[in-house]
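These notes are about the structure you will find just below.
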Amino acid sequence: MGALEPSWCLLFLPVLLTVGGLSPVQAQSDTFPRCDCSSVSPGVLAGIVLGDLVLTLLIALAVYSLGRLVSRGQGTAEGTRKQHIAETESPYQELQGQRPEVYSDLNTQRQYYR
């Protein structure tokens with residue numbers, strides 16, 4: 001543990017200010033002028049948090065219900081379409097027996113590569 005990390009230095013800052021004759025509150029008030037802003041009461045803060053949770057749950061519920069509706073609609077149409085394709089077409093080509101004329105020219109060209 002050779003050198004102190006920056007987070008440890010921040011922990012020692014109030015101690016250094018107190019030893020130097022300044023309390024952390026005095027140092028802050030001298031550096032930054034007092035703000036005349038309105039403070040947020042705990043009730044308002046709790047209302048914001050609860051409202052956020054309710055809206056998040058409503059959005060999740062809406063996405064879930066829409067996802068179920070879309071997958072149901074596509075699932076039935078897709079299933080009948082797949083059955084229709086399976087009845088009309090085969091994805092595999094039938095074997096057509098041996099055709100020696102396809103490979104007959106390979107034997108004639110082989111002598112050039114020797």
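Backbone N, Cα and C atoms are what each Cβ position is placed from, and that goes for glycine too.
Positions annotated as Ca(2+) binding site by Swiss-Prot, on the basis of similarity to another entry: D52. Sequence annotations record features per position, and here Swiss-Prot assigns domain 'ITAM' to 81-109. One mutagenesis experiment catalogued in Swiss-Prot, D52 to A, is accompanied by this note: Failure to rescue cytoskeletal defects when introduced into TYROBP-deficient cells. For the mutagenesis result Y92 to F, the note given in Swiss-Prot is Abolishes phosphorylation and ability to regulate cytoskeletal organization; when associated with F-103. For the mutagenesis result Y103 to F, the note given in Swiss-Prot is Abolishes phosphorylation and ability to regulate cytoskeletal organization; when associated with F-92.
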Inter-residue Cα distance where the pair is Y92 (mutagenesis position) and D52 (mutagenesis position), in Å: 55
Those mutagenesis positions listed as Y92, Y103, and which of them has the most Cβ atoms within 10 Å of its own Cβ: Y103
Between Y92 (mutagenesis position) and Y103 (mutagenesis position), the C-alpha gap once rounded to whole angstrom: 23
